[in-house]
Amino acid sequence: MEKMSRVSTALSGSALTGRTMHCHLDAPANAISVCRDAAQVVVAGRSIFKIYAIEEEQFVEKLNLRVGRKPSLNLSCADVVWHQMDENLLATAATNGVVVTWNLGRPSRNKQDQLFTEHKRTVNKVCFHPTEAHVLLSGSQDGFMKCFDLRRKDSVSTFSGQSESVRDVQFSIRDYFTFASTFENGNVQLWDIRRPDRCERMFTAHNGPVFCCDWHPEDRGWLATGGRDKMVKVWDMTTHRAKEIHCVQTIASVARVKWRPECRHHLATCSMMVDHNIYVWDVRRPFVPAAMFEEHRDVTTGIAWRHPHDPSFLLSGSKDSTLCQHLFRDASQPVERANPEGLCYGLFGDLAFAVKESLVAAESGRKPYAGDRRHPIFFKRKLDPAEPFSGLASSALSVFETESSGGSMSWFVDTAERYVLAGRPLAELCDHNAKVARELGRNQVAQTWTMLRIIYCSPGLVSSANLNHSVGKGSSCGLPLMNSFNLKDMGPGLGSETRLDRSKGDTRSDAALLDSSATLVTNEDNEETEGSDVPADYLLGDVEGEDDELYPLDTEHVHSEEPEYVLPQEAFPLRHEIVDTPSGPEHLQDKADSPHVSGNEADTASLAPVDSSSSLLSVSHALYDSRLPPDFFSVLVRDMLRFYAEQGDVQMAVSVLIVLGERVRKDIDEQTQEHWYTSYIDLLQRFCLWNVSNEVVKLSTSRAVSCLNQASTTLHVNCSHCKRPMSSRGWVCDRCHRCASMCAVCHHVVKGLFVWCQGCSHGGHLQHIMKWLEGSSHCPAGCGHLCEYS
């Protein structure tokens, strides 16, 4: 803002002078437009509508068009345009769907001229015809474009884009009857204003909404478009089909694009979010901007070159409530700070490294490029004296190939094809993916899936029969035992009745011992015990006991008020039948009279013989509750995902993100998730894993990723007889006048799935061919071939 460079430009006898300057507005600006003499600029927004004079040292407010006591939605502007033939005529697009024209020559304070209320939703764009003084075009969120004759009260024609909303409309500077429109679904349409029934041409320009477009002021047929896919594309519309001739990759969604006057290959862009700067690009050098303006502190909403024949002054409005004039000489040049070296990995692990030839020559002590074969590829071309660049440095590209044994990516492909990310319970997903990783030799990944299963999956209820069977047979198909130890390591008194009979001086109560959730197993037909509320976070635990030497426990971490747990009866198999201690059952019968034990519990508390092969004692309850919150492991899992992403295994990060869903998604910011998703999808598409890529896009909850499947798809059809491309006008070939893809059964055109015989090439609708071959094996076309549907 403090730069004081001055410029004086001669324009048809007059001169534009000024400096880099700004002024504070009363409210954020949504759009700006410049008068044809470049002396005034209009600023419009939801709460501002003013005209400023552009003087040599500052902006001076000339007129406030928001008049009246009551605020009106007609003054809430989404766009504004100043007529380039009549300096008194303006038009605004209101957020309530009203198009308003303003006549600055009216003597009253209220300059409002006409209101057009035909749109049903917000009007995004208004545009005057460049040579016809009374023609105004508008595009709205309702999907319609309307052409108004300012001498009439209603629109003269309506254009339907067959889409959700229109984002931009622009009249062609060179073609009198042509205008372009951009849409939310990524399409660009070209219309003839004389034919409102259908567009002249339509093509998909971007993956996602196309927010802006601009016709080149000199080259007829050059159309620049910008969209949410962070790209600016230049199209040649003079050919039979729209041809992309330039593409510029930006770092954020493109909100505005304007060609720079007197510079054929330069255009200016600003972003819709994230990035507040304004960039001027040379489309021949799409990776580094030629100039950058950094004055704004919030999103830039409108840009306009001050004069159609002056490339030095750029005006901009922003949400930071400032209006700026940028002097091109004061712009920063990122190319001066750019790194001239490049590094990139190939699909199969090859590493490419590009460096300036001068650096290579200096390090190797040799002269510049003289045909040295140590650097296999050199980029060098003859410099055009007319180009604005001061010079082009020749670069040397070295390619390093990986070893055949160490660069294989088969594990990535196998993992992507075999992973299951949805459609099953979480435990099954983790088990399946762990098995896949283990079979591919990725033990750390397999262990990670296993730990995720243990952390987030409840162990569930396991019947005593199944539990004993698993323990006795050594099966690993069930859930792992939470607490287990060998009975052989315990004292001999554990199985006697003295373990149940405690003295009155014992501090542990009988109710804690004979709780309703712990009963002795009588046989395999016993009912399951009630479920435990202990979380699955407990991997190991201690068992309650009377002797410290048998049941070691760290008492420092046990709260005195926490509930105590005892051995569940179903996991208490005895080693042998007790026949010589008759006092045991009597003692239990006495315990049945206790108010702490019900009769049913006493009846089932008999000591039945159990198979001696069952030598493990399992505890389904933790000894004490550690009061861990549900999201105790969230930070750990988040760090684990970032670890895998930083190691380059974005496949694991995305897979876990999809499988766990909301359990972990809330702990990772949206931008990081989007970066992981897009990186993984790019890898999948490089390996031609289209189905897996589509599944990842469908399962993603990121808006920027899920919208990748919402872009329109263009299907090109050739005539089956003369091979001529079919036009978009129908299913009849323009050359041979035959219908394409005729069904051999119903003799109608197949506009959907077409199935054909590989032997005779006849076919038709899928359902028709299937039904035909159910009753006959001969071709329905009558060629005599025996067709078979498999």
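FYI, residue positions are counted from 1 along the chain as it appears here.
The backbone N, Cα and C atoms fix where each Cβ goes, glycine too.
Nothing has been swapped: the model has the original residues at all the noted spots.
There are 21 other Cβ atoms within 10 Å of the Cβ belonging to S155 (mutagenesis position). In three-state terms derived from DSSP, S155 (mutagenesis position) belongs to an extended strand segment. Looking at Swiss-Prot, you'll find the mutagenesis S155 to D noted as follows: Mimics phosphorylation; knockin mice are lethal due to decreased mTOC1 activity.
In Swiss-Prot, the entry for mutagenesis S155 to A states: Knockin mice display higher mTORC1 activity under fasting. The structure shown retains the original residue.
Look at Swiss-Prot and you will find C719, C722, C733, C736 tagged as Zn(2+) 1 binding site. The Cβ of C736 (Zn(2+) 1 binding site) has 13 neighbouring Cβ atoms from other residues within 10 Å, across all protein chains displayed.
Taken from Swiss-Prot, the feature Zn(2+) 2 binding site covers C743, C746, H765, H768. C746 (Zn(2+) 2 binding site) falls outside any helix or strand according to DSSP and counts as coil. A 10 Å cutoff on Cβ-Cβ distances gives C746 (Zn(2+) 2 binding site) a total of 12 other Cβ atoms nearby, all chains included.
Classification of H785 (Zn(2+) 3 binding site) by DSSP places it in coil, neither helical nor stranded. Per Swiss-Prot, the feature Zn(2+) 3 binding site maps to C757, C760, H785, C787.
Secondary structure at H762 (Zn(2+) 4 binding site), as computed by DSSP, is coil. Neighbour count (other Cβ atoms within 10 Å of the Cβ, all protein chains): 19 for H762 (Zn(2+) 4 binding site). Per Swiss-Prot, Zn(2+) 4 binding site is recorded for H762, C779, C783.
Other residues of the chain with a Cβ within 8 Å of the Cβ centroid of C757, C760, H785, C787, the Zn(2+) 3 site, are Q758, G759, S761, H762, C779, A781, C783, L786. For C743 (Zn(2+) 2 binding site), the nearest neighbour among the listed recorded positions (S155, C736, H762, C783, C787), judged by C-alpha distance, is H762.
If you compare Cα positions, C757 (Zn(2+) 3 binding site) sits closest to H765 out of the binding-site residues C736, C746, H765. Take the CB of C787 (Zn(2+) 3 binding site) and look out to 10 A: across all protein chains shown you find 22 other CB atoms. Cβ neighbours of C760 (Zn(2+) 3 binding site) (same chain, under 8 Å, six or more residues apart in sequence): C779, A781, C783, H785, C787. Listed in sequence order, C743, V745, C746, P780 are the same-chain residues at least 6 apart in sequence whose CB falls under 8 Å from the CB of H768 (Zn(2+) 2 binding site). The shortest Cα-Cα distance from S155 (mutagenesis position) to any of the binding-site residues (C719, C722, C733, C736, H765) is found for C733.
Within 8 A of the CB centroid of the Zn(2+) 1 site residues C719, C722, C733, C736, the other residues of that chain are S720, H721, K723, R724, D734, R735, H737, R738, A740. Cβ neighbour density within 10 Å is lowest for H785 among the binding-site residues H765, H785.
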